[in-house]
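Here is the structure we will look at, set down as structure tokens.
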Amino acid sequence: MNVFTSSVGSVEFDHPLLLENDLTSLSINCDDVHCSSRALCYIYDIHSSRHPSIDEHQFLRLLHGPDDAVTLGSFLKTLIWILSHDKNLPEEYRLPTIMMSSSYVKFFTEVKPRPPSTNCWTCRMSKDNLPFTVPSVKGFPPDAELYIVPISDHDGKPVKFDNRKTLYRSPSKKRHKYVISSDKPPLSARYVKYVDSSALESLPGSSPAVL
């Protein structure tokens, strides 16, 4: 598979994928099947409608080679959707789309899993999934001594710990689960006591994280 770009001459047609990347033409050859600028712009329009966060620059980088398996997977799903559900797909775009699907699926042997999101608050605040103190939590007394205690890592694997204070289950639905350790009961009824006997055992061969 080869990606061809050009910034010389007149632009083939007015489309943001070309204009925003300062290109006059863009095409891909997949096993001797030519995918034109118009076909790629058509695919971009559908992919961006399904994934609004992707812009023209990101899509061009994607065409040259996806950075991670999640990005690649979403792009392949778009190509499959076009082939299976798009009633407006021009017939001349069908074969290029098929060949692109066949070519891009091979990237799975090269891409790496996406690293954990740096937007996860618990991942940023907790070192090695250890409890950490917070100045306040809505629904608890302002003078309470509070800790956030992770009970699973970012991938959902349970975290074992040793705790000396009462734990309360957080109503948070976030992926990285945690409970709240407090020396005073909560003021809000939405927090309930959390008891997990397996989590109160120390890790073999390691020192427990004591609050």
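Every residue gets a Cβ built from N, Cα and C, even glycine.
Original residues fill every noted site, and no substitution is shown.
Here the residue is the original one, while Swiss-Prot reports the published mutagenesis Arg50 to Gly with the comment Complete loss of RNA-binding and suppression of RNA-mediated gene silencing. Mapped onto three states, the DSSP output places Arg50 (mutagenesis position) in helix.
One entry in Swiss-Prot concerns the mutagenesis experiment Lys77 to Gly. Its note says: Complete loss of RNA-binding and suppression of RNA-mediated gene silencing. According to DSSP, Lys77 (mutagenesis position) sits within a helical segment.
Sequence-distant contacts (6 or more apart, same chain, Cβ under 8 Å) of Arg94 (mutagenesis position) comprise Leu83. DSSP assigns Arg94 (mutagenesis position) to a helix in the three-state reduction. Annotation of the published mutagenesis Arg94 to Gly in Swiss-Prot: No effect on RNA-binding or suppression of RNA-mediated gene silencing; the original residue is retained in the structure shown.
One entry in Swiss-Prot concerns the mutagenesis experiment Lys112 to Gly. Its note says: Complete loss of RNA-binding and suppression of RNA-mediated gene silencing.
Record note (Swiss-Prot) on the mutagenesis of Lys127 to Gly: No effect on RNA-binding or suppression of RNA-mediated gene silencing. With a 10 A radius on its CB, Lys127 (mutagenesis position) counts 8 other CB atoms from all the protein chains.
According to its DSSP assignment, Lys165 (mutagenesis position) is coil. Quoting Swiss-Prot on the mutagenesis of Lys165 to Gly: No effect on RNA-binding or suppression of RNA-mediated gene silencing.
All protein chains shown were included, and the count of other CB atoms within 10 Å of the CB of Lys165 (mutagenesis position) stands at 16.
Lys77 (mutagenesis position) counts 13 other C-beta atoms within 10 Å of its own C-beta, drawing on all protein chains shown. It is 10 Å from the Cα atom of Arg50 (mutagenesis position) to that of Lys77 (mutagenesis position).
Its own atom aside, the Cβ of Arg50 (mutagenesis position) has 14 Cβ atoms within 10 angstroms in the protein chains shown.
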